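This report concerns only the one structure given below.
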Amino acid sequence: MTNKELQAIRKLLMLDVSEAAEHIGRVSARSWQYWESGRSAVPDDVEQEMLDLASVRIEMMSAIDKRLADGERPKLRFYNKLDEYLADNPDHNVIGWRLSQSVAALYYTEGHADLI
């Protein structure tokens, strides 16, 4: 994975550098910035986890696409705060929250869903 690909996926998932560094790379934010700048190579395990998260996002989108195909206009929860998300999803973490935000924002901005 190139540095630009890493940054593109991180931004698509709505993760900031510190969140990605802590929860995916388990490194300092500075190390993550080195990967994104191209100063250091992206480790294979980080590449795989980012690709896995992008796949999870696609699965989430597929579930919404099925609802749309059935004629439903989904109402998607957009959590402003991590604490709100965790109250409804206690087994998740910041990564799940950001994935949820990413998908909800996409469908809302494309006019396919309402946010609640």
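The first residue you see is number 1, and the count goes up from there.
Keep in mind that glycine also has a Cβ here, set from the backbone N, Cα and C atoms.
Unsubstituted: the structure retains its original residues.
Feature annotation from Swiss-Prot assigns DNA binding site to Y34. There are 16 other Cβ atoms within 10 Å of the Cβ belonging to Y34 (mutagenesis position).
Contacts of H92 (Mg(2+) binding site) defined by a Cβ separation under 8 A and a same-chain sequence distance of 6+ are given as Y85, L86, in order along the sequence. The Mg(2+) binding site annotation in Swiss-Prot covers H92 and is backed by a large-scale study or a structure entry.
Counting every protein chain shown, 9 other Cβ atoms lie within 10 Å of the Cβ of R30 (mutagenesis position). According to Swiss-Prot, the experimentally introduced change R30 to A is described as follows: Loss of regulation by Aca2 at both the transcription and traduction levels.
According to Swiss-Prot, the experimentally introduced change Q33 to A is described as follows: Loss of regulation by Aca2 at the transcription level. Q33 (mutagenesis position) falls within a helical segment according to DSSP.
In Swiss-Prot, the entry for mutagenesis Y34 to A states: Loss of regulation by Aca2 at the transcription level. The structure shown retains the original residue.
Secondary structure from DSSP puts R39 (mutagenesis position) in coil. Recorded in Swiss-Prot as a mutagenesis result, R39 to A carries the remark: Loss of regulation by Aca2 at the transcription level.
Taking Cβ-Cβ distances under 8 Å and a sequence gap of 6 or more within the same chain, D45 (mutagenesis position) has no neighbours at all. DSSP assigns D45 (mutagenesis position) to a helical segment in the three-state reduction. D45 to A appears in Swiss-Prot as a published mutagenesis result, with the remark: Specifically abrogates RNA-mediated translational repression; no effect on transcriptional (DNA-based) repression.
Cβ neighbour count for R39 (mutagenesis position): 10 (other Cβ atoms within 10 Å of its Cβ, all protein chains included). Reported as a whole number, the C-alpha separation between Q33 (mutagenesis position) and R39 (mutagenesis position) equals 8 Å.
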